[in-house]
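Reading through the structure tokens given below for one structure.
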Amino acid sequence: MQKGNIRIAIDKGGTFTDCVGNIGTGKQEHDTVIKLLSVDPKNYPDAPLEGIRRLLEVLEHKTIPRGIPLDISNVRSLRMGTTLATNCALERNGERCAFITTKGFKDSLLIGDQTRPDIFNLNIKKVVPLYDTVVEIDERVTLEDFSEDPYFTKSSPNEQEGILEGNSGEMVRVIKKPDESSVRSILKVLYASGIKSIAIAFLHSYTFPDHERIVGNIAREIGFSHVSLSSEVSPMIKFLPRAHSSVADAYLTPVIKKYLNSISAGLSHAEDTHIQFMQSDGGLVDGGKFSGLKSILSGPAGGVIGYSSTCYDKNNNIPLIGFDMGGTSTDVSRYGDGRLEHVFETVTAGIIIQSPQLDIHTVAAGGSSILSWKNGLFRVGPDSAAADPGPAAYRKGGPLTITDANLFLGRLVPEFFPKIFGPNEDESLDLETTTLKFRELTDVINKDLNSNLTMEEVAYGFIKVANECMARPVRAITEAKGHVVSQHRLVSFGGAGGQHAIAVADSLGIDTVLIHRYSSILSAYGIFLADVIEENQEPCSFILGEPETILKVKKRFLELSKNSIKNLLSQSFSREDIVLERYLNLRYEGTETSLMILQKYDDQWNFREWFSEAHKKEFGFSFDDKRIIIDDIRIRAIGKSGVRKEKTVDEQLIEISHFKKADVSKDASFTQKAYFDNKWVDTAVFKIDDLPAGTIIEGPAILADGTQTNIILPNSQATILNSHIFIKINQKAAKTLSKSGYELDIDPILLSIFSHRFMDIALQMGTQLRKTSVSTNVKERLDFSCALFDSKGNLVANAPHVPVHLGSMSTCISAQAKLWEGKLKPGDVLITNHPDIGGTHLPDITVITPSFSSTGELIFYVASRAHHADIGGILPGSVPPNSKELYEEGTAIYSELVVKEGIFQEELIYKLFVEDPGKYPGCSGSRRFSDNISDLKAQVAANTKGIQLIGSLTKEYDLATILKYMAAIQTNASESIKKMLAKMVEHFGTTKFSGEDRLDDGSLIKLQVIIRPEKEEYIFNFDGTSPQVYGNLNAPEAITNSAILYCLRCLVGEDIPLNQGCLKPLTIKIPAGSLLSPRSGAAVVGGNVLTSQRVTDVILKTFNVMADSQGDCNNFTFGTGGNSGNKTDKQIKGFGYYETICGGSGAGADSWRGSGWNGSDAVHTNMTNTRMTDTEVFERRYPVLLKEFSIRRGSGGKGKYTGGNGVVRDVQFRKAVTASILSERRVIGPHGIKGGQDGSRGENLWVRHSTGALINVGGKNTIYAQPGDRFIIKTPGGGGFGQYKD
């Protein structure tokens, strides 16, 4: 041992703590590895300290008693990673803290982005913020200019008027400074209440932090132990994620500091030891700078560093996929081009985190994921048995899990597992109980299917479905970002990774799997190898390409670099060991999606070229005519640790002089029966440490040791190297139906797999659409849907985007399929939005792409529907509140080819969007035609993505199989709906149900449902519904179809495929010419966003499920400009904005579904789930000041269960605009049921700045607002359920 040179790295996970130590030689053969339980209070109080003690005993060759401070004078480096912050966030046991924010915004984190996390869960469960209490400070700043200004007006600093230049270069208007005396009084009261940690987040503090600093300094003077300023924690635009991040820091960092102090107390003579911690960005930092916010992904980040450092070869530059499978989840990541991939906004434990983190995707499928059979499908997760009780085999009464399936199929080696199971933790794995539970589950499945599946086939089916679940996030980080997944190598690590890695790789088309010798402790090993990182970032708002920009940016780079280098030099790094990475966070003007672009070469300034390349790769396009904005300047200084450099896999392969196939009789420890490809096979079990480098093992085989089990499939070959296992997969030809030894027309395993794959296609289409669009509606508010259809237009899979699109898209596609039957050619793409042919309201533009087989047969369709912010009509935003005729709402497209044989028809689109709607009296063409074009191209790109993914599927399965399961998945959904409706009849003892409600204008929606399961009759009859109105509340039939589909999916209460099968058993009767089936030419814009909500309320009330929700979308639009559509007429430049506003959800009823529930506050319900634009983005883009966005307390109807509260949204205009509101429930409040009180009605108020007049504008109106005018929208609360008792 070299005195004073010991290196130690530790990763404390939820179950195990992994430790690596080296005596100082840096050679791998001198490493010592220890794995111990993270929680074992009978033997030690703290796992990392115990790990250090055990390592020192080995490395220093002496006995060290427990319970005394550990002398680490011989330890040069002590590095740690921990899941402490993540666990605190998940378990909600962090430090009590307060949230200090701008007046009017105390409820910001409660409202969030106004969406609900699960659109099909009627009992909405929003994430509860981490703070204990919230305090508002009367302060305010805003941005003086707005980016949507068609005349690009730029202000200059003017201190007298309170206009100052912010850190970003943007002009900031200081409206109200905080009163320090008042602040001091407020904080003293807060301090006296016992709160000692606070988070401060004020609007626009990313560029103007002065007010936060004033309040922060006062807080420190008073004695608060931790003060988190959002402007320091995350100086980036977007108030919501920045505020969440500051609160997370205040909640987690004190816990981290206490833990670090406890570690320090357990150590002695640490003066010369570098004690560092792994951050979420993959870099190490001194303990004094380690924060809760930056430790969220501490452990997983170590794994990324581990595999990237040991498995990437810069000579061949083959990118890697990290596959880290643990007990409760699987983490996947990507490493390519020798660089870590970072993201700057993620969600952990439901909390938005805005901080540099490695791009790691997690799926709820791990060794302890629970296996279940529901609605004819094999389910894996998301529920987990966790460590306690754990899998059934752990002898603690746990359920069947993936681990049990592997054990039952002979894919685990019980002899290699320690005897730590059972109540006394002294028994081996329990195969007997696992077998019994699989027998019971197999009997249930066979009864449901009238089949003869074996237990092995069932267990193997669950393994296949689990593998598909884990393949999905891999596609998300590769295909969804423009990478070809099959061109990667997959690196397996984690406790369960080796059991599934080859199968997952095979399903993805990857032919190489790498497993490092330290795969079971790779996170700890990555921490051992990691570099030290110093990050510095500042906001800015410069225009790339302007002459002064380069000088300004280089100056800032220099200032940030000096600080970072200084900090690393103080940690004993030489200047030669420090590498600087310079980044600019860039976006196109008018968009909000930015990319962090690295300066590739120190002597080059080609950021425009680098950004365009990155944008084209990520999103599929770039702009030549848009200016590029610099949002942030970032420096990442890397202190190279130089701990060790491992030889690459390819170098190791070259060095081996002799390869030898393993002799099972001599080299294997023993053989055991294992189940592969539907049969039991004698499978050799090898101890990894017994195999010399150069040994080749043909699958099937099991390579294992005390910490890992690696399954080598029959189509694979493993080569043992000095530090890796190198596995090649013989890629199979296209798969056909599984020959499983039983005769079933539909294989339930394949049905489960195709359910995942079809949904994955729709989800990836949505990802592509969001990435490639430019409008706020699509990119920020997520007002779009994507889906896959069969050749008749029947819905096969619809991603859970916007509920009102769900059933209506199928009506649209099937109508187009009939209209164009036999006429479409490859390269054709359709466009439509007309309510007569399956459209909903005109702004929802549907783009449809047919797909053809190699023989020219049309085999399916993909489609995307997106809300366009302006398509012409009488008002900006194309959502006029008082439209009477369809033409007033904008362009109405019955059916056209937007792409004809591969050629985008831009002239036709101009005619449709600008010329045609502008011909009508009082109407304009589209006011944002460039956005229309961009979003249409994005929709075409999303459809193209869907067709490409189906093409990939045809390489795995033959076309006949795919088409067969497209039909089967619809049948499965149909059967699930029929079972649910039959249960309802059985519970209520009746076959007839009825409900009704009236709109604010008195129009009646009436429903009678007749369910006779024995006759297969399921009738939804809307006879008695009022006639269509001379207004825009008319709802095309497709909308009612959507409402029924949505409600039925919610009532099932379980995860079933969402497709046309849900509606196939039903007979839907809607009287022609009624409100729900208007004649051609009727105005419909309100039908989609208002009547749809009320139809949903009626259906849910009919089945006694819940009281009315707000029954409204609160559609708010404003803007300026327009044109007649005539190219020779002068166009008035302008802009348009559209948003929908949340309200209260109805209380749940005590019913056949179980006990009721309280409604949720401030959330979108029923047929919409679009996001609210972030306040800072809202004020940056438009000439507005948001005065208040808060919960409207007391607006929910009281009852046994209380309805959720609505919100108050107070918008002040800073320029003259036309503003409109289209809303309901302003006359008749949301109804309570069974004695529950009604929710409060909504209210829309106009405050005129010139006179101070307060005017109620009613539910549907347009105003012509002047600067200083305010529009206050108070949204309805939800109805209550049951009698209220004080």
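Placed from the backbone N, Cα and C atoms, the Cβ positions cover glycine too.
Model, not experiment: these values are computed from the prediction.
According to Swiss-Prot, the protein has these features:
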| type | residues | note |
| --- | --- | --- |
| MUTAGEN | Asp11 to Ala | Impairs ATPase and 5-oxoprolinase activity |
| MUTAGEN | Asp324 to Ala | Impairs ATPase and 5-oxoprolinase activity |
| MUTAGEN | Gly497 to Ala | Impairs ATPase and 5-oxoprolinase activity; when associated with A-498 |
| MUTAGEN | Gly498 to Ala | Impairs ATPase and 5-oxoprolinase activity; when associated with A-497 |
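Feature annotations (Swiss-Prot) mapped to structure.
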residue: Asp11; record: mutagenesis position; DSSP class: strand
residue: Asp324; record: mutagenesis position; DSSP class: strand
residue: Gly497; record: mutagenesis position; DSSP class: helix
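For Gly498 (mutagenesis position), the number of other Cβ atoms no farther than 10 Å from its own Cβ, over all displayed protein chains, is 27. The mutagenesis positions under consideration are Asp11, Asp324. Their Cβ neighbour counts within 10 Å are lowest for Asp324. On a Cα basis, Gly497 (mutagenesis position) lies 6 Å away from Asp324 (mutagenesis position). On a Cα basis, Gly498 (mutagenesis position) lies 20 Å away from Asp11 (mutagenesis position). All protein chains included, Gly497 (mutagenesis position) registers 31 other Cβ atoms within 10 Å of its own Cβ.
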